[in-house]
Amino acid sequence: MPGRKARRNAPVNPTRAELPPEFAAQLRKIGDKVYCTWSAPDITVVLAQMPGKSQKSRMRSPSPTRVPADLKDECAQLRRIGDKVNLRQKLLNLISKLFNLVT
């Protein structure tokens, strides 16, 4: 907007406390494990090693799979829809060929 000025960045605090070396080493070790392996069981083990952190949520089980009969019904329904769309497209192509005889 024309009447507004951009905000300045926050000033850098030179007295900011640095992490003690043992905490930095532990964070580095945890980060290496997380980024190298990246699978759910390993992550839960790594998170369990972090002091003072509790696990917020458990891993959910995957959604239940469909019954094969439902899949067959859905497949048949999709085929019927595809057949109708295919028939409509063929009719449109035929009509466009009949009315657009300019070659």
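Any Cβ shown, glycine's included, is placed from N, Cα and C.
Heads up, this one's the original sequence, none of the swaps are in it.
Here the residue is the original one, but Swiss-Prot notes a mutagenesis experiment at this spot, LEU27 to Ala: Loss of pro-apoptotic activity and of targeting to mitochondria; when associated with A-78. In the three-state DSSP reading, LEU27 (mutagenesis position) counts as helix.
The number of other CB atoms found within 10 A of the CB of LEU78 (mutagenesis position), across every protein chain shown, is 10. Record note (Swiss-Prot) on the mutagenesis of LEU78 to Ala: Loss of pro-apoptotic activity and of targeting to mitochondria; when associated with A-27.
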Integer Å distance between the CA atoms belonging to LEU78 (mutagenesis position) and LEU27 (mutagenesis position): 51
